[in-house]
Amino acid sequence: MQSWSAPAIPVVPGRGPALRLFDSADRQVRPVTPGPTATMYVCGITPYDATHLGHAATYLTFDLVHRLWLDAGHTVQYVQNVTDVDDPLFERAERDGIDWRTLGDRETQLFREDMAALRVLPPHDYVAATDAIAEVVEMVEKLLASGAAYIVEDAEYPDVYFRADATAQFGYESGYDRDTMLTLFAERGGDPDRPGKSDQLDALLWRAERPGEPSWPSPFGRGRPGWHVECSAIALTRIGTGLDIQGGGSDLIFPHHEYSAAHAESVTGERRFARHYVHTGMIGWDGHKMSKSRGNLVLVSQLRAQGVDPSAIRLGLFSGHYREDRFWSNEVLDEANARLARWRSATALPEAPDATDVIARVRQYLADDLDTPKALAALDGWCTDALSYGGHDTESPRLVATTVDALLGVDL
């Protein structure tokens, strides 16, 4: 599947420090320790509606990771999926009287356009779930053969389920107790009360064919993949074991990332699917989490149509820490536009203060769990000094603009 065009990335003199990130499984900030090639899997969209700022905040966060790895001298293998076969897509297509494939293609293309406009570096592999059916089938076969999965006794719909107790470590990624798991499982696409399951927390691997739904052949009957196993299969076949980062929004901690990890660990025997599980906070509007179901979305495409500079969108989202739940507002956008204007004015000066210290601090702040508020404040200080007092360094305006472009993805 085609992704989107990559923006040019300038090179900042020197090399960035090693990255440290909060790991949701270990509940602490600790070093990320990739080899020469850093690997990252980030869960992609279910394309039944346009890209909102909650999506943008997540993909901008991992764009920072991508950029910082490049700045530190790594090659990056980044994989992202598209969940182009799932219940929300079918429901929206039926509501709108459109074929689900047409809807998925349309919204995926809009997502590509939004990501390109936001100057997000594209993934190395951009994989639709419908292009990974063979990998999913193979993985489900292995899980069935090992006893980690079973087929429910249902003559009409013999679905395949994963045993939540298939791995001794199940639950380590989220750290949630069983009651919390059951609540979130029911709220986020699970089916705890499905008759025939061995345990309420057993998760769907393969949904047997239903009338009006797409299906594919498999040794265990026609059907379609469950949500979690798509990501497990795509990540293992594109990257393999020892994934450096599994990433997504905090609403994916459970059940999605817990089960994706458990599926992969059951197949490979590895203790941990990913070395780091990294999650972004939710973006709200009008006092509530921004979500399609609530209908309070601020769409990237709408902001672009209104003439909002994509660099201002980046700065607005970077004004808060990536792990925090935070709110978007007109005030946030106004502040981002003002900051962008100041930075552009300062970096357009013929001379300015020396930039060595500010570049080092920006690198250090970003490497320390993506502390964008401190990085932005450091740049604000340099720009204020440049505009208020001037300087004598003819290279520093260009170097600061290069740093902002390369590390923050903001075009000055």
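Keep in mind that glycine also has a Cβ here, set from the backbone N, Cα and C atoms.
The Zn(2+) binding site annotation in Swiss-Prot covers Cys43, Cys231, His256. For Cys231 (Zn(2+) binding site), other Cβ atoms within 10 Å of its Cβ number 33.
Annotation note: Thr46 (mutagenesis position) sits in a coil segment as assigned by DSSP. Around Thr46 (mutagenesis position), the same-chain residues at least 6 positions away in sequence with a Cβ under 8 Å from its Cβ are Val82, Thr83, Asp84, Asp86, Pro88, Leu89. The L-cysteinyl-5'-AMP binding site annotation in Swiss-Prot covers Cys43, Gly44, Ile45, Thr46, Thr58, Asn81, Val82, Thr83, Trp227, Gly249, Ser250, Asp251, Ile283.
One mutagenesis experiment catalogued in Swiss-Prot, Thr46 to Val, is accompanied by this note: 100-fold decrease in catalytic turnover.
Here Swiss-Prot notes a mutagenesis experiment, His55 to Ala, with the remark: 40-fold decrease in catalytic turnover. The Cβ of His55 (mutagenesis position) has 22 neighbouring Cβ atoms from other residues within 10 Å, across all protein chains displayed.
The annotation that Swiss-Prot gives for the mutagenesis experiment Thr83 to Val reads: Almost no effect.
Remark: Trp227 (mutagenesis position) has Thr83, Asp86, Gly189, Leu204, His256 as non-local neighbours, by Cβ distance under 8 Å and separation of at least 6 in sequence. Experimental mutagenesis is annotated in Swiss-Prot for Trp227 to Phe or His, with the remark: 100-fold decrease in catalytic turnover.
Experimental mutagenesis at this site is recorded by Swiss-Prot as Asp251 to Asn, annotated: 400-fold decrease in catalytic turnover. Taken residue by residue with DSSP, Asp251 (mutagenesis position) is part of a helix. Counting only residues at least six positions away in the same chain, the Cβ atoms of Arg188, Met282 sit under 8 Å from the Cβ of Asp251 (mutagenesis position).
Asp251 to Ala appears in Swiss-Prot as a published mutagenesis result, with the remark: 1200-fold decfrease in catalytic turnover.
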Cys43, His55, Cys231 screened against Ile283 (L-cysteinyl-5'-AMP binding site), Cα within 10 Å - retained recorded positions: His55
Sequence-distant neighbours of Ser250 (L-cysteinyl-5'-AMP binding site) in its chain (C-beta under 8 A, six or more apart): His279, Thr280, Gly281, Met282, Arg323, Asp325
Zn(2+) site shell beyond Cys43, Cys231, His256, criterion: Cβ within 8 Å of Cβ centroid: Asn81, Thr83, Trp227, His228, Glu230, Gln246, Gly248, Leu252, His257, Ser260
Inter-residue C-alpha distance, Cys231 (Zn(2+) binding site) and Thr58 (L-cysteinyl-5'-AMP binding site) (nearest angstrom): 17
Structural state of Val82 (L-cysteinyl-5'-AMP binding site), classified by DSSP into three states: strand
